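Just below is one structure, and these are the notes that go with it.
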Amino acid sequence: MDENENSQSPAPSHQYPKETLRKRQNSVQNSGGSESSRLSRKSFKLDYRLEEDVTKSKKGKDGRFVNPWPTWKNVSIPNVLRWLIMEKDHSSVPGSKEELDKELPVLKPYFISDPEEAGVREAGLRVTWLGHATLMVEMDELILLTDPMFSSRASPSQYMGPKRFRRPPCTISELPPIDAVLISHNHYDHLDYGSVLALNERFGSELRWFVPLGLLDWMQKCGCENVIELDWWEENCVPGHDKVTFVFTPSQHWCKRTLLDDNKVLWGSWSVLGPWNRFFFAGDTGYCPAFEEIGKRFGPFDLAAIPIGAYEPRWFMKYQHADPEDAVRIHIDVQAKRSVAIHWGTFALANEHYLEPPVKLNEALERYGLKSEDFFILKHGESRYLNTDDKAFEET
């Protein structure tokens, strides 16, 4: 039996085989003055949207978002079929839980046994990998969650679609209090319906959601009240923490959840700029010129989270998914002091061997004259602490 067959659902009471979106009747009355609003997108501190040296978001004639760089090529149905039919799958994920436990152990996060330790102070920055693109980041007196994915499948149904081969290290009920969630785009492995419902059930309007342009209505229909929807280069903050700026920055990807909604929602990365630390979350992306713009504008970053998996075959995946060498180039472009690898070791979404991404990452680092501690790998549930005073990491 697969290890996830008996795993706890992230949803409050039952599985959600389909997206039956609902809106709470009291979503406005109980919002505490923080109900979602597109007016909240107005910049309060920084505004680079009108400058000539940054790439703005762009729509095609059909009103849908497009990638504005020559590094992009549209995903076509013939190419999808060629990939699915003609290319060999080398992922080789073992069916044995014992072998998976040996190769990709899932650790119990520190905050389960010691919840009082959650929340670093002042200069500290701690990152915990919870699988795929989900990180818990503690910085500048805030606790953040990126692209929360706690369900068994990355799919509109929990009965079919890509199934995770490593369980989440914790449940949503075991998380410490989360201040904000960063969503990069609306694909099912990054925007998980059950996880959104469960987080909203637990934290309600106290939890601020930062989402791309076009996603506000979907979030509201899920009952989320405290949602900030941003375009590229727009920014906002968490109430009571206005010294930390959240900027929605570009990436090269695409969006889709249904047959007819291609690219009606924007995609992107996040730059979190605090008085002590700067954190960059790349989300899901191919390599493009945007990262050099981000590095020049907001770098250096104390920590960047950059995807390294789901990259084969390159003729098809390179436009939408960075491979380990692309990831190192992104690390350099955004001027990251350290980076953590994400988007690997959880779902088999492409054709490379499931253990290959870290190997290829270390090879790329050596070619670029970098060390493994510059761009590091975490086990599921593992944390690292970055002290910006001496730049030393401590495992937790």
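Counting starts with 1 at the first residue shown.
Every residue, even glycine, has its Cβ placed from backbone N, Cα and C.
Although substitutions are noted, the structure shown does not include any of them.
Listed in Swiss-Prot as a mutagenesis experiment, Asp147 to Asn is described as follows: Abolishes activity. Under the DSSP three-state reduction, Asp147 (mutagenesis position) is assigned to coil, being neither helix nor strand. A C-beta separation below 8 Å, combined with a sequence spacing of at least six in one chain, links Asp147 (mutagenesis position) to His132, Ala133, Thr134, Leu182, Ile183, Ser184, His190, Leu191, Gly283.
Experimental mutagenesis at this site is recorded by Swiss-Prot as Cys170 to Ser, annotated: Small decrease in activity. Cβ neighbour count for Cys170 (mutagenesis position) (all protein chains, 10 Å cutoff from its Cβ): 22. According to DSSP, Cys170 (mutagenesis position) sits in a coil region rather than a helix or strand.
Sequence annotations record features per position, and here Swiss-Prot assigns Zn(2+) 1 binding site to His185, His187, His253, Asp284. In sequence order, Ala154, Cys255, Lys256, Arg257, Asp284 constitute the residues six or more apart from His187 (mutagenesis position) in its chain with CB-CB distances below 8 Å.
As a published mutagenesis entry, His187 to Asn appears in Swiss-Prot alongside the note: <1% of wild-type activity.
Annotation note: His343 (Zn(2+) 2 binding site) sits in a coil segment as assigned by DSSP. Around His343 (Zn(2+) 2 binding site), the same-chain residues at least 6 positions away in sequence with a Cβ under 8 Å from its Cβ are His132, Ala133, Asp284, Pro307, Ile308, Gly309, Ala310, His321. The Zn(2+) 2 binding site annotation in Swiss-Prot covers Asp189, His190, Asp284, His343.
Every protein chain shown contributes to the tally, and the Cβ of His253 (mutagenesis position) ends up with 25 other Cβ atoms within 10 Å. DSSP assigns His253 (mutagenesis position) to coil in the three-state reduction, placing it in neither a helix nor a strand. Annotation of the published mutagenesis His253 to Asn in Swiss-Prot: Abolishes activity; the original residue is retained in the structure shown.
Its Cβ placed at the centre, Cys255 (mutagenesis position) has 22 other Cβ atoms within 10 Å. Record note (Swiss-Prot) on the mutagenesis of Cys255 to Ser: No effect on activity.
According to Swiss-Prot, the deoxycholate binding site annotation covers Lys256, Ala348. The Cβ of Ala348 (deoxycholate binding site) has 19 neighbouring Cβ atoms from other residues within 10 Å, across all protein chains displayed.
Here Swiss-Prot notes a mutagenesis experiment, Asp284 to Asn, with the remark: Abolishes activity.
Taking each of the binding-site residues His185, His190, Lys256 in turn and counting other Cβ atoms within 10 Å of its Cβ gives the largest count for His185. In the structure as shown, the Cβ atom of Asp189 (Zn(2+) 2 binding site) sits within 10 Å of 24 other Cβ atoms. Considering only the recorded positions His185, Asp189, His253, the residue whose Cα is spatially closest to the Cα of Cys170 (mutagenesis position) is Asp189.
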